[in-house]
Amino acid sequence: MSSCFGSKKKPIYRKIVILGDGAAGKTSLLNVFTKGYFPQVYEPTIFENYIHDIFVDGNSIELSLWDTAGQEEYDQLRSLSYSDTHVIMICFAVDSRDSLENVITKWLPEVSSNCPGVKLVLVALKCDLRGADEEQVDHSKIIDYEEGLAAAKKINAVRYLECSAKLNRGVNEAFTEAARVALAAQPRGTKDGADESHGTGCIIA
């Protein structure tokens, strides 16, 4: 017997893994997006999974967001996060040139090894520091938009985004764009001989 009530459409599941150096701001970004608050105390993350629903381009999407530890001692544990991933968000902090350098020297090689063919989104964090007083930050060391965009092109990311979790600027936009990319992506990271290329088309920054 058929029901006279229409069944609710099931959300589309997409998995996004968030990578980047320790203290880059990944967990703060996720807290603001999923819980609506900015943590005042830094607590290093070993591993955490967030589930958050989002509506993009007429589609209801269930995002599984995997927060990972950036410290070297967790490299093996982090490798377990990559299975069946649709998009990887690689993050760096605009006040840490090491974190941007590691996008290319550490994170890209790790992704290529564990999750070949996955779509990449590069995200600049702590962008509020660009407007901070000289007493708070050395502006000669701050990474500007053009440098971030150049890095995104170098790793063949399909999006380059900038945000401030502290001010809640660009946070929703970052995950909306990542979800949009994930919608059209195939899951990677199953060691199935996937295509090694990380992205096609031009960056939308």
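Note that the numbers count up from 1, one per residue, in the order the chain is shown.
Cβ atoms are placed via backbone N, Cα and C, with glycine included.
If you look up Swiss-Prot, you'll see 20-27, 67-71, 125-128 marked as GTP binding site. Cβ neighbours of Gln71 (GTP binding site) (same chain, under 8 Å, six or more residues apart in sequence): Gly22, Pro44. For the recorded site, Gln71 (GTP binding site), the DSSP three-state label reads coil.
Recorded in Swiss-Prot as a mutagenesis result, Gly25 to Val carries the remark: Abnormal cell wall deposition. Cβ environment of Gly25 (mutagenesis position): Cys91, Ala93, Leu125, Lys126, Ala165 lie under 8 Å away, each six or more residues apart in the same chain. Under the three-state DSSP scheme, Gly25 (mutagenesis position) falls in the coil class.
In the structure as shown, the Cβ atom of Thr27 (mutagenesis position) sits within 10 Å of 22 other Cβ atoms. Record note (Swiss-Prot), mutagenesis Thr27 to Asn: Defective in cell separation. The unchanged residue is displayed.
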**Request:** Give me the non-local Cβ neighbours of Thr68 (GTP binding site): same chain, 6+ apart in sequence, Cβ-Cβ under 8 Å, ordered along the sequence.
**Result:** Val17, Ile18, Leu19, Lys26, Thr45, Phe47, Tyr74, Arg78, Ser81
**Item:** Set of same-chain residues at least 6 away whose C-beta sits under 8 angstroms from Cys127 (GTP binding site)
**Value:** Val94, Glu162, Cys163, Ser164, Arg169, Gly170
**Message:** Is it possible to get the count of other C-beta atoms within 10 angstroms of the C-beta of Lys26 (GTP binding site)?
**Reply:** 28
**Request:** Identify which of the binding-site residues Gly20, Ala23 has its Cβ surrounded by the largest number of other Cβ atoms within 10 Å, counting every protein chain shown.
**Result:** Gly20
